[in-house]
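*Asks:* After the structure tokens below, expect a handful of questions from me.
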Amino acid sequence: MESSKKMDAAGTLQPNPPLKLQPDRGAGSVLVPEQGGYKEKFVKTVEDKYKCEKCRLVLCNPKQTECGHRFCESCMAALLSSSSPKCTACQESIIKDKVFKDNCCKREILALQVYCRNEGRGCAEQLTLGHLLVHLKNECQFEELPCLRADCKEKVLRKDLRDHVEKACKYREATCSHCKSQVPMIKLQKHEDTDCPCVVVSCPHKCSVQTLLRSELSAHLSECVNAPSTCSFKRYGCVFQGTNQQIKAHEASSAVQHVNLLKEWSNSLEKKVSLLQNESVEKNKSIQSLHNQICSFEIEIERQKEMLRNNESKILHLQRVIDSQAEKLKELDKEIRPFRQNWEEADSMKSSVESLQNRVTELESVDKSAGQAARNTGLLESQLSRHDQMLSVHDIRLADMDLRFQVLETASYNGVLIWKIRDYKRRKQEAVMGKTLSLYSQPFYTGYFGYKMCARVYLNGDGMGKGTHLSLFFVIMRGEYDALLPWPFKQKVTLMLMDQGSSRRHLGDAFKPDPNSSSFKKPTGEMNIASGCPVFVAQTVLENGTYIKDDTIFIKVIVDTSDLPDP
């Protein structure tokens, strides 16, 4: 069987190297359709066990499910891409990890006999499916192949390729009858008409020389007596053309005309010089304007540098403030340590009290008429009373220090509050029962010397939202540096309920303070009247979404500090 050929540099046909195949990740090199099963024409009717349960074509790279049904690899990938894949044959759920390659079935399918794809062009071959690609790539004489010449775009059957390349291809090499050079057949006529140096041509100026080679034409034109020429005063406006003899006669007889042309050209040149001078003046003005702009830019740059230096000094000041706060935290930690020790002592005292109470109980069971027992009981009761008083004092001091430490630990100084509310169900039930209608957050600040604020929430709603919504409010508190801040409060406020799910669909509302509202005046008490949203979010939305996790919700308050001046 004749293989395909290719041309070498001299135009001779050479054996064509074997074409590279696309290996399938299995046995051999086979045709793999992009989607679904094989569409080949099989010699015998294919059994149903070799057909895909989805596309009903012959299986390509068969995969078998746990339920025993087979699918093409691409069809299985399409099924597994759905959220709940099911077998199209029995509707059983498909588990990806339990789908496996059916290599036995694959080998049986590749051994099935098929007709060549070029049967319609005359190929009568019957071969196994696994050998079809090799047959089409290297053997089939009825496979269409591109011409071996790079410029030719025609496709011919493999059996006709040699004749096409040698006899019919428009880009085959042909020999010029004049210069004997090799030229593609499609370009031969153009070569002879315009390019061949050995073709005989005549002078285009119809001089006495009638025949000469195209290669000699250029040299002849430079010497031809009939070659047209122009007057040497052409650049000044003279349009006369003629032979060399006519040009000499013209220049001798037209001296006055040429002088006039020179005068006109000189006048035109003077006008151009004047225009250039005017343009030069305008350019100088533009240069001066640019110089002034550069000076103003330099002044602005110096001003920006000064602002930068001021900002650096502010940053240093803030760093010192931060260091000071860190020192205060360390001091607070030192102050808390004794209270921790007191707490441990209190625990010890509690055990002592319990022991004393046990002793009192024992003594009370003894004969109450015994005088000594009565005195001992009175002494023990007085000791017990003193211990209870000391424990109460310790409890109060520890609670106060714990509260102060929590406030300092959770305070934010950038205008952003993230408030974590635990035990949502219990706290909401207390609100429903009227025990604790609202909760206040820890304070937060717009800066170390800025506004002091907090949030207030009604878990069972307030006003219009009572019993149906969560109500959320913003509160201005009296701060240490209120005297240095601008009033009324004007910063934009954003209230937000945070979504704890992966979609992060937070619920939020924003408002600009009303300068006439008493809620945003300078506080005269501990805090102003709260302002916000009585119907911030419906309780059904809150409790049925992903806003509650581990019986906890998160509320976020953002105060815009971008235009806030330093105190």
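Any Cβ shown, glycine's included, is placed from N, Cα and C.
In this structure the noted substitutions are not present, so the sites keep their original residues.
Okay, these came from Swiss-Prot:
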DOMAIN    414-559  domain 'MATH'
MUTAGEN   LYS106 to Arg  Reduces 'Lys-48'-linked polyubiquitination; when associated with R-155
MUTAGEN   LYS155 to Arg  Reduces 'Lys-48'-linked polyubiquitination; when associated with R-106
MUTAGEN   LYS328 to Arg  Abolished ubiquitination by the SCF(FBXL2) complex
MUTAGEN   TRP419 to Ala  Decreased interaction with FBXL2
MUTAGEN   PHE473 to Tyr  Loss of interaction with MAVS
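Describe the structural context of each listed feature in the structure shown, including burial, neighbouring residues and relevant distances.
*Replies:* When averaged over the domain 'MATH' (414-559), pLDDT in the model lands at 94.
Within 10 Å of the C-beta of LYS106 (mutagenesis position) there are 23 other C-beta atoms, taking all protein chains into account.
Under the three-state DSSP scheme, LYS155 (mutagenesis position) falls in the strand class.
LYS328 (mutagenesis position) carries a helical DSSP state (H, G or I). Within 10 Å of the C-beta of LYS328 (mutagenesis position) there are 11 other C-beta atoms, taking all protein chains into account.
TRP419 (mutagenesis position) falls within a strand segment according to DSSP.
In three-state terms derived from DSSP, PHE473 (mutagenesis position) belongs to an extended strand segment.
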*Asks:* Compared by Cα position, which of the mutagenesis positions LYS328, TRP419, PHE473 is the closest one to LYS155 (mutagenesis position)?
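*Replies:* In terms of Cα distance, LYS155 (mutagenesis position) lies closest to TRP419.
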*Asks:* Go through the mutagenesis positions LYS106, LYS328, TRP419 and tell me which ones have a CA within 10 A of the CA of PHE473 (mutagenesis position).
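*Replies:* Near PHE473 (mutagenesis position) by Cα: none of them.
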*Asks:* Below 8 Å Cβ to Cβ and six or more residues apart, same chain only. Which residues does that give for TRP419 (mutagenesis position)?
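*Replies:* When sequence neighbours closer than 6 are ignored, TRP419 (mutagenesis position) has SER441, GLN442, ALA455, VAL457, PHE554, ILE555, LYS556, VAL557 within Cβ distance under 8 Å.
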*Asks:* Here are the mutagenesis positions: LYS155, PHE473. Which has the lowest count of other Cβ atoms within 10 Å?
*Replies:* LYS155
*Asks:* Taking only the Cα atoms, work out how far LYS328 (mutagenesis position) lies from LYS106 (mutagenesis position), in Å, as a whole number.
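*Replies:* Here the two Cα atoms are 77 Å apart.
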